[in-house]
Amino acid sequence: MLEGCILAVSSQSKSNAITNNSVPGAPNRVSFAKLREPLEVPGLLDVQTDSFEWLVGSDRWRQAAIDRGEENPVGGLEEVLAELSPIEDFSGSMSLSFSDPRFDEVKASVDECKDKDMTYAAPLFVTAEFINNNTGEIKSQTVFMGDFPMMTEKGTFIINGTERVVVSQLVRSPGVYFDETIDKSTEKTLHSVKVIPGRGAWLEFDVDKRDTVGVRIDRKRRQPVTVLLKALGWTNEQIVERFGFSEIMMGTLEKDTTSGTDEALLDIYRKLRPGEPPTKESAQTLLENLFFKEKRYDLARVGRYKVNKKLGLNAGKPITSSTLTEEDVVATIEYLVRLHEGQTSMTVPGGVEVPVEVDDIDHFGNRRLRTVGELIQNQIRVGLSRMERVVRERMTTQDVEAITPQTLINIRPVVAAIKEFFGTSQLSQFMDQNNPLSGLTHKRRLSALGPGGLSRERAGLEVRDVHPSHYGRMCPIETPEGPNIGLIGSLSVYARVNPFGFIETPYRKVENGVVTDQIDYLTADEEDRHVVAQANSPTDENGRFTEDRVMVRKKGGEVEFVSADQVDYMDVSPRQMVSVATAMIPFLEHDDANRALMGANMQRQAVPLVRSEAPLVGTGMELRAAIDAGDVVVADKTGVIEEVSADYITVMADDGTRQSYRLRKFARSNHGTCANQRPIVDAGQRVEAGQVIADGPCTQNGEMALGKNLLVAIMPWEGHNYEDAIILSNRLVEEDVLTSIHIEEHEIDARDTKLGAEEITRDIPNVSDEVLADLDERGIVRIGAEVRDGDILVGKVTPKGETELTPEERLLRAIFGEKAREVRDTSLKVPHGESGKVIGIRVFSREDDDELPAGVNELVRVYVAQKRKISDGDKLAGRHGNKGVIGKILPVEDMPFLPDGTPVDIILNTHGVPRRMNIGQILETHLGWVAKAGWNIDVAAGVPDWASKLPEELYSAPADSTVATPVFDGAQEGELAGLLGSTLPNRDGEVMVDADGKSTLFDGRSGEPFPYPVTVGYMYILKLHHLVDDKIHARSTGPYSMITQQPLGGKAQFGGQRFGEMECWAMQAYGAAYTLQELLTIKSDDTVGRVKVYEAIVKGENIPEPGIPESFKVLLKELQSLCLNVEVLSSDGAAIEMRDGDDEDLERAAANLGINLSRNESASVEDLA
């Protein structure tokens, strides 16, 4: 079924300078890390795959649960079926129960589902058991419950052929929450408490400014809390015995007018059901249903756990009940009263002492994750509850003898609920496939939005802000910049989700000042109770802290120094607090947080280039991120490569089995980028299990490679790189260094219409042979054809209704006696502004038994690939939030060059660094030069001080080395300065860059040196998805809006540019009266004038006088609607008649010129097709 979902690939452990990747065959990256990580990075997709395996109850999940110590683990589907069972009829004489959910094989492979627009799903079967309680008869059947979407190995779902991701949702955990507010009028501190269930009515208690304790049931009117206690069967004496210590409770009891349980119940009933006649029985039932019946009220396991923990109840006992108990209510009231009276602890009836304090709702101990499994489970629960109603009705209407489980069950509501979730839920999202990192980050995203979460309009600053409890759980850097800032986050590298949905992070246990190798995963609540040291606290070889005072974090994120024996735990890694994308920024510790945020986000926007190149300066995270993203091909077993081609790789495993891996070739991703895999192994080569054997998009030798290493000079250049503009060398254009391939999909279908069937054909009316040159006999463009905007990709004709014939046509009909074919051209054409080469065609036809929507006979898809070279206006960025638009591309000979004649590739402005405080880019530039040139530290006279912390392996490295500088544990400034002075000379024996990282550059135009030395080095530059080709747009004539008669807006509609109020003022200020008149009339909504002008331009005549714009006529109509008599007079006082612009001359002129100046707003569905 679903076993083996996760790529079991282990991470990198750094025991010495060369990263000994536990991924075999990985490229060696020289690492500047000083610390050993005792724990490998967990599977980066586990947050998705583990949750789904819990839902379907896979064997792998079950075994892991048993290993954790669970006796009888229950999967998500089993759990929801157990909740539903048994469904009883209204008399209780019949019942239907469900058990044992299981899956058949999936219907089609992932590739086939993508190709044919199918859903990757497996049939779900359950055992349904019908019991007739009167006769004791039992009927059992296996029932099909619909096709259930399955998760792919990459943690995604294929829904109707598109790849989607279900994002984990951050919500407030069910439980009991105490709050504190200050009354504005009396300035008294007031306290309140909410009991929030997973499902059911809220119960709220509060102390008001008159010092009475009140209760609100299900958000209705407030009542004295003693009314609720009496309704639960408490007498005045019992209340006094339990709460006698509290004046405010005694005061509330005095003000309470109800005398006993019955009166209290009726009082509550009147508040909850005003207008209905109260009876004791109905009041009792109502209260029980509200809080004490599992069908109506569910705290959920996590809610029960939180309530027990907060109030000190049932300590050490397993969680059984999920409803409220009487003791819960009483303990909550006592806790509230003690909190209000300023007490700091209370002892509950079991002898457990609990601290009394206010809760912080933004703390990660009070916020949990609803992962994909739980989100789908909730949706199935909704579908099953709808089905339950149908089953109950059918039990009463059908003949008891003939009833079988199959006749009772209607699976439609369940199937519809699942479909609705995957198709329309805010948390089921179109996967971000711009590059492998964007896909990986999307799967690890945490969203506070969505059903049951926050809305971006109502979310305040507190919930968006970074909280101390986020440490090691949610990245404080990576979040969107817009209105969603702080509401959408990313899971930290080492974080995992526990069975209750709380995020845990690992720590190393410290005992008596000695760091052990024991790893404990702690939730935010548990971490608050401990003292935690940071990962780089100095220790000796035995793990004992070398300093007497150690810097630690305590509750609330406060930092202080304590003695070594007070430390409980220590971080496992310096990169523990950040997400995958943030952990890929070298020298992150030298960047301002705002720019680091942009850097992390912009890495996700990098487009895959024709030739990927891994960064010279990495962080050691590149390999693991690329493998877990799933876009590279990994060998499953150890063996020998038997055969390699561009399309597949065959491995002969050591156990005698042969396995072929198919490679994706030039496939289109969700974002139109090119996903292409290529082998990196040779026939006869030995490979280990887990080794990368083929690269995907944006990877090189299995490492993430989002951009290019370019030789950068940081200097102003003639003002052409002012305001973040970038100057590039023409070499990058000519040699396709920053060239990317983009693939667009164009689709057309042939339907049945009221006038007959549409036809895909080469026989298109009124089209020349030149236009049809690239179409085959079916009317579909050939593969390899170069196409431009307006070219026909697929010829299609649609029948049209009979029209009035002209006398000439009638004469022709009479002579030749044939009825000309009444069809119109509805061919698929290349949209404006697009061009490229046809690389693929897929034809689906009803005749070939392909699944097509109702009414569609044939469907054709054409894939057009575009090779986009870098050009002016494209956006480039580094990894430190340093982004800019290309302002100028210079010939290579004009670029500044080094003393040996090497021209630089890119010039960035110096002003982009100081106020943005992203110094990481400068350090990266220096280290990039060191890595490219190679280095050799002179240790003949002893190791220099600056190199004392470097291991021996780092004393020298050849040219073109790749280095890793992990976040918070990378190369230090002193080491960089020393390495710059130790770089290897070039082949002429010269060192190009000085020890301060600068070089004398020469002007390419004059050959003169620039007056000052310039920082030169290698920086990793990304080409972002904001390409000028997608944005540039021009219009001569085009569609007009039917209503305003003005041109439409936007590139998609082939619209014009808006000339607004302020632009008109600018024209007035310049006195450009005729230009302004032209803009407001013939270029806009003067319907008569624009046709005449077009005619004049075609015939080469002078431009005629403008007419009256349509908007002026609208103004007149508005004034007339206000009962004002408005006349328009010419300059000599003669009245001008305002005619509507639909005269025949206009239409005839337009028809003669072959132009259509009206908006093609489709009149019918057939026209749209």
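For all residues, glycine too, the Cβ spot is worked out from N, Cα and C.
Per Swiss-Prot, mutagenesis Q429 to K or L is noted as: Rifampicin (Rif) resistant. Sequence-distant neighbours of Q429 (mutagenesis position): residues of the same chain at least 6 apart with a C-beta under 8 Å from its C-beta are R164, V165, V166, V167, H442.
As a published mutagenesis entry, D432 to Y appears in Swiss-Prot alongside the note: Rifampicin (Rif) resistant; RbpA no longer rescues transcription in the presence of Rif. Decreased affinity for Rif, no change in affinity for RbpA. Around D432 (mutagenesis position), the same-chain residues six or more apart in sequence whose CB sits under 8 Å from its CB are V165, S438, G439, T441, H442, R604, N670, H671, listed in sequence order.
Mutagenesis annotation in Swiss-Prot: D432 to V, described as Rifampicin (Rif) resistant; the structure shown retains the original residue.
Listed in Swiss-Prot as a mutagenesis experiment, H442 to D, L, P, R or Y is described as follows: Rifampicin (Rif) resistant. Counted within 10 Å of its Cβ, the other Cβ atoms near H442 (mutagenesis position) come to 21, all protein chains included.
Secondary structure at S447 (mutagenesis position), taken from DSSP and collapsed to helix, strand or coil, is strand. Cβ contacts within 10 Å of S447 (mutagenesis position), excluding its own Cβ and spanning all protein chains shown: 21. According to Swiss-Prot, the mutagenesis experiment S447 to L, P or W carries this note: Rifampicin (Rif) resistant; RbpA no longer rescues transcription in the presence of Rif, decreased affinity for Rif, no change in affinity for RbpA; tested in the Leu mutation.
Classification of H442 (mutagenesis position) by DSSP places it within a helix.
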